[in-house]
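> First the structure, then my questions, so here it is.
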Amino acid sequence: MRIPVIRSPLEIRDTERKGRGVFALEPIPAQTCIEISPVLMFSKEEYEQHGQYTVLNEYTYVWSEGKQGLALGLGSMFNHDRHPNVYWKKDNRNNYISYYTLREIKTNEELCISYGDHLWFEDEASSASRISPNEENEDFPLQNISL
């Protein structure tokens with residue numbers, strides 16, 4: 001198996017409200033693959049016995065057969081936004097996640113994904129209209145996202 005390394009114009013920065021996040025160093029066109037993150041897999045049993053009780057639970061993706069996947073690299077650094085500018089696609093067979101821009105990204109703009117509706121923190125936009133992705137499906141309905 002080979003996973004390509006993406007060299008995107010991105011950096012990790014501290015933010016005022018969200019901790020660290022991923023930011024663009026230059027404009028990035030829409031539909032650009034900005035990251036391919038290998039995934040560390042947790043079996044269903046391992047997750048149920050240990051993983052769900054740790055901070056790792058906040059960073060894992062639902063995978064096939066009850067497994068949970070922890071994205072490595074930038075995949076674990078994208079913050080949440082109810083109106084994301086990045087979407088992700090899982091490769092179940094090869095255990096990686098690809099991240100793509102939904103629209104053109106401006107220089108110094110933070111790149112964010114949607115964590116869905118089951119948040120473990122207070123979302124500053126909680127009163128805003130909600131995106132309701134199927135958390136089991138990495139190709140959440142893009143038509144529900146306003147650009």
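Backbone N, Cα and C define each Cβ position, glycine as well.
No noted substitution is present; original residues retained.
Annotation comment: Swiss-Prot describes 8-116 as domain 'SET', evidence class sequence analysis. For the mutagenesis of R20 to A, Swiss-Prot gives this note: Decreases activity. The structure shown keeps the original residue. Quoted from Swiss-Prot, the note on mutagenesis experiment Y59 to A is: Abolishes activity. Among the sequence features in Swiss-Prot, the mutagenesis site Y61 to A is noted as follows: Severely decreases activity. The annotation that Swiss-Prot gives for the mutagenesis experiment N79 to A reads: Abolishes activity.
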> By Cβ count within 10 Å, point out the most packed of the mutagenesis positions listed: Y59, Y61.
Y61
> Non-local Cβ contacts of R20 (mutagenesis position) (under 8 Å, 6 or more apart, same chain)?
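R20 (mutagenesis position) has long-range Cβ partners I12, R13, D14, M77.
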> Between Y59 (mutagenesis position) and N79 (mutagenesis position), what is the CA-CA distance rounded to a whole number of Å?
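So the alpha carbons of Y59 (mutagenesis position) and N79 (mutagenesis position) sit roughly 10 Å from each other.
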> Could you round the CA separation between N79 (mutagenesis position) and Y61 (mutagenesis position) to a whole angstrom and send it over?
14
> In the domain 'SET' (8-116), how many residues does DSSP put in helix, strand and coil?
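Within the domain 'SET' (8-116) the tally stands at 20 helix, 49 strand, 40 coil.
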> How many neighbouring Cβ atoms, not counting its own, are there within 10 Å of the Cβ of N79 (mutagenesis position)?
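So the Cβ neighbour count for N79 (mutagenesis position) comes to 17.
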